[in-house]
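What follows is a single structure, written as structure tokens, with notes after it.
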Amino acid sequence: MLPDWKSSLILMAYIIIFLTGLPANLLALRAFVGRIRQPQPAPVHILLLSLTLADLLLLLLLPFKIIEAASNFRWYLPKVVCALTSFGFYSSIYCSTWLLAGISIERYLGVAFPVQYKLSRRPLYGVIAALVAWVMSFGHCTIVIIVQYLNTTEQVRSGNEITCYENFTDNQLDVVLPVRLELCLVLFFIPMAVTIFCYWRFVWIMLSQPLVGAQRRRRAVGLAVVTLLNFLVCFGPYNVSHLVGYHQRKSPWWRSIAVVFSSLNASLDPLLFYFSSSVVRRAFGRGLQVLRNQGSSLLGRRGKDTAEGTNEDRGVGQGEGMPSSDFTTE
């Protein structure tokens, strides 16, 4: 168990992530669904839609983590709820890593081999890549859940209180720790290495092209930085806890804090969507305009602000490039 003040901080962090991540991802979901319905959607939009769905899965399960943190990490809900929550929560995290890697590959190919990319890209490729990411994450996390809940008849407790996915028997640790190590290698380090290479080449090409405008260069750098932060800040601590746990043969005390950082990716991904797609930038712009209109209506200035905001939104829509791929060189 963590001290009460640490549990309170984790509780507040979960609430902030939920309140910021849910509306932003819902806006992105609406934008990507609209783009996918158009003829011949780009593979990157299918991957971005899948990443949005992974974030929403995590956010929809986050209330159970909030209840757990509010109870000082004692689990009072049914055991099956713990199993399903853990399965979906951690599957969404590891699905995101390979989806981010897939997006980085698509971006790199789009600028490194623009002609071949435009001629060969198919929506089916995005669907296959997304399915592979989901199957890999669900398959790996299913192993961990089965080990925890079906490989023992002993109910694991912390003192007199039941915990969720925190304490294991020695027999469970013999299987869980190697599986966690494999998760760390296959679903974190490999996709991170792929992503770093692709975005290093992507940014280098974008910055070295004289015909690429300053705005597109800034978006390229922003996309790479946000993705790198996702891996290092959000996913890094949690996967390092797997390495430490394998060495110490127990979960480190700070693992629950690392899980919070993993959840943070659901609030950070909307920034990635913003840098990646013009349809999301327009959707976010319209969402902000609605908030401005509501605020101005309370102040009696709705008419003027609405007219100005509409003109600005039209300007953004006209100034963007091809919606299929913002970074593909012509």
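Any Cβ shown, glycine's included, is placed from N, Cα and C.
Taking the Cβ of Tyr90 (mutagenesis position) as centre and 10 Å as the limit, one finds 24 other Cβ atoms among all the protein chains shown. Annotation of the published mutagenesis Tyr90 to Trp in Swiss-Prot: Complete loss of acetate-induced G protein-coupled receptor activity; the original residue is retained in the structure shown.
Secondary structure from DSSP puts Tyr90 (mutagenesis position) in a helix. For the mutagenesis experiment Tyr90 to Ala, the note given by Swiss-Prot reads: Partial loss of propionate-induced G protein-coupled receptor activity.
Among the mutagenesis entries in Swiss-Prot is Glu106 to Ala, noted as: Partial loss of SCFA-induced G protein-coupled receptor activity. Around Glu106 (mutagenesis position), the C-beta neighbours below 8 angstroms that are at least 6 residues distant in the chain are Ala42, Pro43, Val44, Leu47, Gly126.
Under its mutagenesis annotations, Swiss-Prot gives Gln148 to Ala the following note: No effect on SCFA-induced G protein-coupled receptor activity.
Mutagenesis annotation in Swiss-Prot: Gln148 to Glu, described as Partial loss of SCFA-induced G protein-coupled receptor activity; the structure shown retains the original residue.
Looking at Swiss-Prot, the entry for mutagenesis of Gly159 to Glu says: Partial loss of SCFA-independent constitutive G protein-coupled receptor activity.
Experimental mutagenesis is annotated in Swiss-Prot for Tyr165 to Ala, with the remark: Partial loss of propionate-induced G protein-coupled receptor activity.
Cβ environment of Tyr238 (mutagenesis position): Ile93, Arg255, Ala258, Val259, Phe261, Ser262 lie under 8 Å away, each six or more residues apart in the same chain. The secondary structure of Tyr238 (mutagenesis position), as reduced to three states from DSSP, is helical. Annotation of the published mutagenesis Tyr238 to Ala in Swiss-Prot: Partial loss of propionate-induced G protein-coupled receptor activity; the original residue is retained in the structure shown.
Taking the Cβ of Tyr165 (mutagenesis position) as centre and 10 Å as the limit, one finds 24 other Cβ atoms among all the protein chains shown.
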